[in-house]
Amino acid sequence: MRAHYSYLKGDNVAVAQCPASCGELIQGWILGSEKLVSCPVDWYSTVAVTAAPPLINERPLSRAMVERVLAHWQYPAHWSNEIRVDVRSSIPVAKGMASSTADIAATAVATAHHLGHSLDETTLAQLCVSIEPTDSTVFHQLTLFDHNNAATQIACEPPPPIDLLVLESPVTLRTQDYHRLPRQQKLIASSATLQQAWNLVQEACITQNPLRLGEAATLSAIASQTLLPKPGFTALLSLVEECDLYGLNVAHSGSVVGLMLDRKRHDIARLKGKLAEKKLTRHWPKQHLLKMVTGGVKLQ
């Protein structure tokens, strides 16, 4: 799901794309603080940056990122008045799919390119967390990431191939509202489980074992039920067993759920039928079949 631009070659435009995430593979108290590993999927925010006055209806966080990038290279702040940011994205907003991270990360890379610079992933992550908690979709590899301050960035080996049937709920939750919840005590209580999940993520990537990745994600999803419970969760776990799926993952600060599978091996039509039969579609009326992809922002 990519947004396409019709700019002619030679136009003075910088275009960058960043993927969405189907929630997180894992999120919780790991190595002394709350951290996450995002689950990048093939649904993208595309951002074009040109030399022109700003659009009236620009996204405020993308404009804030332009200002951060200018400040990073010590350019005059008023240059922002001659930089236009055009965001094209159909990623669902406020549901745990990293729509905001995709927007601001792509904006940062496109703006940097427009100014004649490039951004390494560490600097990009630091710029993003200076605006809001950030998903690890900004990294090419699956990465354990401290999404609040970017202090921890531990990359994994390439993961095994995974598809996800993403269950989209009409329920929205802003990331900043999740972060206002009193949650540290519950996070710490699940720290042993999350350490196990993190170990399984690393093992899954080293051994190319999708079942291990599903096991890791399911452990984290179960732990998340004490913080932000998903409706029909027990029925979803039963469905994973019944259809012999790899596991499930959730948005720990949102409402989406991902059923982890192989579209060549698992019967998607049967799975969707089971969702309806178990009345789970009342909670997740929309489903999207996506694949997990490499993360990172790419210039077009």
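Cβ atoms here come from the backbone N, Cα and C positions, even for glycine.
Substituted residues are absent from this model; it holds the original ones throughout.
The number of other Cβ atoms within 10 Å of the Cβ belonging to E24 (mutagenesis position), over all protein chains shown, comes to 29. For the mutagenesis of E24 to A, Swiss-Prot gives this note: Impaired helical structure and abolished catalytic activity. The structure shown keeps the original residue.
Taken residue by residue with DSSP, S100 (mutagenesis position) is part of a helix. The ATP binding site annotation in Swiss-Prot covers P92, V93, A94, K95, G96, M97, A98, S99, S100, T101, A102, and the record cites sequence analysis as its basis.
In Swiss-Prot, a published mutagenesis experiment is listed as S99 to A, annotated Increased KM for ATP. Counting Cβ atoms from all protein chains shown, S99 (mutagenesis position) has 24 others lying within 10 Å of its own Cβ.
Counting every protein chain shown, the Cβ of S100 (mutagenesis position) has 25 other Cβ atoms within 10 Å. Listed in Swiss-Prot as a mutagenesis experiment, S100 to A is described as follows: Abolished catalytic activity.
Where Swiss-Prot documents T101 to A as a mutagenesis experiment, the accompanying text is: Does not affect catalytic activity. Sequence-distant contacts of T101 (mutagenesis position), defined by Cβ-Cβ distance under 8 angstroms and a gap of at least six in the same chain, are C18, S21, C128, T134, D135, T137, V138.
According to Swiss-Prot, the experimentally introduced change D103 to A is described as follows: Does not affect catalytic activity. Take the CB of D103 (mutagenesis position) and look out to 10 A: across all protein chains shown you find 24 other CB atoms.
Neighbour count (other Cβ atoms within 10 Å of the Cβ, all protein chains): 17 for E132 (mutagenesis position). Here Swiss-Prot describes E132 to Q as a published mutagenesis experiment; the accompanying note says: Increased KM for ATP.
For E132 to A, Swiss-Prot lists a mutagenesis experiment annotated as follows: Increased KM for ATP.
Every protein chain considered, the tally of other Cβ atoms within 10 Å of the Cβ of D135 (mutagenesis position) stands at 34. Among the sequence features in Swiss-Prot, the mutagenesis site D135 to A is noted as follows: Impaired helical structure and abolished catalytic activity.
Experimental mutagenesis is annotated in Swiss-Prot for S253 to A, with the remark: Increased KM for L-threonine. Every protein chain shown contributes to the tally, and the Cβ of S253 (mutagenesis position) ends up with 27 other Cβ atoms within 10 Å.
Taking all protein chains in view, 24 other C-beta atoms sit within 10 angstroms of the C-beta of S255 (mutagenesis position). Listed in Swiss-Prot is the mutagenesis experiment S255 to A, annotated as follows: Increased KM for L-threonine.
Sitting within 8 Å of the Cβ centre of P92, V93, A94, K95, G96, M97, A98, S99, S100, T101, A102, and not among those site residues for ATP, are the Cβ atoms of A20, S21, I91, G254. Counting neighbouring Cβ atoms within 10 Å of each of the binding-site residues (P92, G96), the lowest count belongs to P92. If you count neighbouring Cβ atoms within 10 Å for each of the binding-site residues A94, A98, A102, the highest count belongs to A98.
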